[in-house]
Amino acid sequence: MYTQTLYELSQEAERLLQLSRQQLQLLEKMPLSVPGDDAPQLALPWSQPNIAERHAMLNNELRKISRLEMVLAIVGTMKAGKSTTINAIVGTEVLPNRNRPMTALPTLIRHTPGQKEPVLHFSHVAPIDCLIQQLQQRLRDCDIKHLTDVLEIDKDMRALMQRIENGVAFEKYYLGAQPIFHCLKSLNDLVRLAKALDVDFPFSAYAAIEHIPVIEVEFVHLAGLESYPGQLTLLDTPGPNEAGQPHLQKMLNQQLARASAVLAVLDYTQLKSISDEEVREAILAVGQSVPLYVLVNKFDQQDRNSDDADQVRALISGTLMKGCITPQQIFPVSSMWGYLANRARYELANNGKLPPPEQQRWVEDFAHAALGRRWRHADLADLEHIRHAADQLWEDSLFAQPIQALLHAAYANASLYALRSAAHKLLNYAQQAREYLDFRAHGLNVACEQLRQNIHQIEESLQLLQLNQAQVSGEIKHEIELALTSANHFLRQQQDALKVQLAALFQDDSEPLSEIRTRCETLLQTAQNTISRDFTLRFAELESTLCRVLTDVIRPIEQQVKMELSESGFRPGFHFPVFHGVVPHFNTRQLFSEVISRQEATDEQSTRLGVVRETFSRWLNQPDWGRGNEKSPTETVDYSVLQRALSAEVDLYCQQMAKVLAEQVDESVTAGMNTFFAEFASCLTELQTRLRESLALRQQNESVVRLMQQQLQQTVMTHGWIYTDAQLLRDDIQTLFTAERY
């Protein structure tokens, strides 16, 4: 019964996708003049690249429906540990780890039961072969000395350059982990080399998902489970602006838009960094059309002063992701621990022991993580102890929960995820097409003079927008100055109060240093929490103020445009952008880590100064902060030296924090405001373009106008049917999802 229902739903999804493709082809070929008429052909506002992208989206959904394939896109920066996370999910090392971007091209990793050894298929290799020929000529002509100035040439890069000079092409098939690593590393080095030699890498040739490399391997966590209808595939996406390639952002957006679900990998230690912010923006751009999950990697670096799991979930759900994800879909983990633990358990189960560390370096990493820094080679022979240590490390990694809640669920319901993805894509397409076509159809019924008036009114709105942007910049700058002045005043108050409290700690020379250390830690932690809370509230208020200022400026323009178009009979089938908060959310510990100068302890300072610095190091989450030439403890300690050193660090912290604060707020607000005004102007320009094209069509002879009216009305009606049927399909799929939970 369940299988029959899936089949019927997939048939309905395929019918709607095919119908949408046909309608899109009609839009492409829709005649704008009668045969034999000399009137020029006029371009639709849906430009050719725009229509081609929609074709690609529909074709991709058809491909996924035919295989009932659920594609889980994984997005994150290199520093977030994306490759390690994928290896942990798969259960074996299928992607190489290097301290540089490793995903220049998207890569599919498909769960293939029984495929123990990974195999990579790279059928669309022709564009790479052409690139190699171009690079071969450039390498012959280039100055190697200049090349070394703009490119880091390590042994892998030298091997690649030698390979290019010899004309060795890429294969279409690679079997085994090491050949796959070599292929993927070479592809990423190829991107770096092409950039250094000023040769365009053929990214556009790999925009279609069927052209990108595919790794087939059995996921260890899914091995032995019963088979289900459908197929689970991971999509490793390029991080935004990885390897200095800004256009990878567009490729990332395209791949995310075509996924069935999205898994974001964020760095626990850098949750509010610029790089992670770019990832969050890319995810938010996908909207609510696909399910979203978050893995917060490197949670093993949490200390007792850091946010706990619940605090991290609340921060990401409410503040960073603006309510687009629930806390239940956020999983703090250690991907490295998860990968190492599972790799060790797999080796023990299949081979009865771990391989020698000198042959496979991951064993050394595992021993260090599971057994501690003082492990010895002899420890690896105690299999029962190693097995227990691997189980403990797996438990500590917290990876079991996302494996169960995400991977197992995705595998069991891959067919439903594929169908739901198709339904949401159909709804988005039909809604956008219907709004556009309805606007065009009504434009043929409006008098030419009225259309000219609408065009002129939007031109005036564009000019007013530019004028208001210049005026509002001054007001926003004033608000920022007020906020920063107030923040700096508060910071100085905290600085003075903290120094007074620190001085009080060192009044009694007879008090044990361990007691001073404990009280010092408490004092510093309290100060940090106070500053963090105040800055959070203070800049939330600034965010609200900026939103109000911009809304007061923009709303009259928006209302005027909508009113004038409504008077002409146009439905509000267009959407103006909304300004979102752009003021950064501050992590005091992270700011301290970024701006404080590392100062070495001198020979004259006692090791007890190192103890106080250690207090700071734990506060800053920097284990080696301030460590220098420490000597053995002496019998006498000058507490005044300790107090002055600590006070100096507090002064430096507050000074540098004020500077970073000003830079980040100014940069963030300026960028956000410019983006907002640019998007608003773009929306007005698009409206103006639609009206101009409606006017041009309206000026054709009556027979052309009538023909266009008939065609547009029929197409609007058909897209209305597609939308209604897609809603019913989505509801039926959701009913099945609900039934699966019980």
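Cβ atoms are placed via backbone N, Cα and C, with glycine included.
Cβ-based neighbour count (10 Å, all protein chains) for Q23 (mutagenesis position) stands at 20. Record note (Swiss-Prot), mutagenesis Q23 to A: Interacts with beta sliding clamp. The unchanged residue is displayed.
Record note (Swiss-Prot), mutagenesis Q41 to A: No longer interacts with beta sliding clamp, pattern of CrfC foci changes. The unchanged residue is displayed.
Look at Swiss-Prot and you will find 66-402 tagged as domain 'Dynamin-type G'.
Counting only residues at least six positions away in the same chain, the Cβ atoms of R420 sit under 8 Å from the Cβ of Q734 (mutagenesis position). Here Swiss-Prot notes a mutagenesis experiment, Q734 to A, with the remark: Interacts with beta sliding clamp.
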Coarse DSSP state, helix versus strand versus coil, of Q23 (mutagenesis position): helix
Check Q734 (mutagenesis position) against DSSP and tell me helix, strand or coil, would you? helix
